[in-house]
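Trainee: Handing you this structure, nothing more for now.
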Amino acid sequence: MAATRSPTRARERERSGAPAAGSDQVHSWMLATSQALDTVWRMAKGFVMLAVSFLVAAICYFRRLHLYSGHKLKWWIGYLQRKFKRNLSVEAEVDLLSYCAREWKGETPRNKLMRKAYEELFWRHHIKCVRQVRRDNYDALRSVLFQIFSQGISFPSWMKEKDIVKLPEKLLFSQGCNWIQQYSFGPEKYTGSNVFGKLRKYVELLKTQWTEFNGIRDYHKRGSMCNTLFSDAILEYKLYEALKFIMLYQVTEVYEQMKTKKVIPSLFRLLFSRETSSDPLSFMMNHLNSVGDTCGLEQIDMFILGYSLEVKIKVFRLFKFNSRDFEVCYPEEPLRDWPEISLLTENDRHYHIPVF
């Protein structure tokens, strides 16, 4: 009996143990699978993070490389432009109203006034284009000399009668103007024993250039030569200093005439009535020496320039629009046969060249 029950119990224990063993196997398999998936996930996550980090680093690197390359490219472009492109001090013609629209945007009273002034030039005075002139303390002299050369205007009558190369020595030796050695060459601020020699060379250069331009009849060829000349800053500077000396010579000549009680133009009476320009020396020290350095030409200097070169300088003063001073001439009473050149200014300090 006991033997009969014993195998039965054994079979019952086997039947009850079989599910337990199967459950353990399933649990072990699931645990192993979970661990494997976790390991794979961690590896995948690490790989993704590594890839993202690499991608971010690559983006940052290429961004810096792009910025650096762009900076170097701009530098080289600027260098090549400076190296091979003419740095014109008188730019090419641009449409007048387009220039006005670009420079005088906005609705301030001054902007509105300037736009009306430019429209007046366009419609009433038939000025269609403008040449921008480099803004510095020589720009009035530059604007005048450019037009004299580009138009092929001849020497003033008094220059045809005298050798202007000898004017410095005439002042120094014939008229005893020893103070000429205090002449200052604009920003160079050079004074000393070599002033006489420098002035002579500069005046001779002016005579040579003027003669060459005056001898060319082809307008386009003169324009091409002007582009070459007015891209040479050193050469320009010498010509402007020569013009300043021509002005000083004329002031000295008229002053000598005044001392002998001769009739002189009214503009010179005004010049000599000022404490700061009562004679040629004070005019040079207080006014002319600063031109090209700390200031440009004043209105009375424009009168002297026009008188010295025997040209009628018509200036449209745009900031004086709707007043009697909108259009002025230097000098006010030029001779009929004097050639005319035109300038425009927005502030009486800087000048541009109108093109009709």
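Just so it is clear, glycine is given a Cβ too, placed from its N, Cα and C backbone atoms.
Substitutions noted, but not modelled.
Sharing the feature lines straight out of Swiss-Prot:
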{"type": "DOMAIN", "residues": "128-356", "note": "domain 'OTU'"}
{"type": "MUTAGEN", "residues": "Asp139 to Cys", "note": "Fails to confer catalytic activity; when associated with N-352"}
{"type": "MUTAGEN", "residues": "His352 to Asn", "note": "Fails to confer catalytic activity; when associated with C-139"}
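If you look at the structure here, what lies around each of the features I listed?
Mentor: The 10 Å shell around the Cβ of Asp139 (mutagenesis position) contains 24 further Cβ atoms across the protein chains shown.
For His352 (mutagenesis position), the same-chain residues 6+ apart in sequence whose C-beta sits under 8 angstroms from its C-beta are Val130, Arg131, Gln132, Val133, Ser143, Leu343, Leu344, Thr345.
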Trainee: Looking only at DSSP and grouping its letters into three states, which state does Asp139 (mutagenesis position) belong to?
Mentor: helix
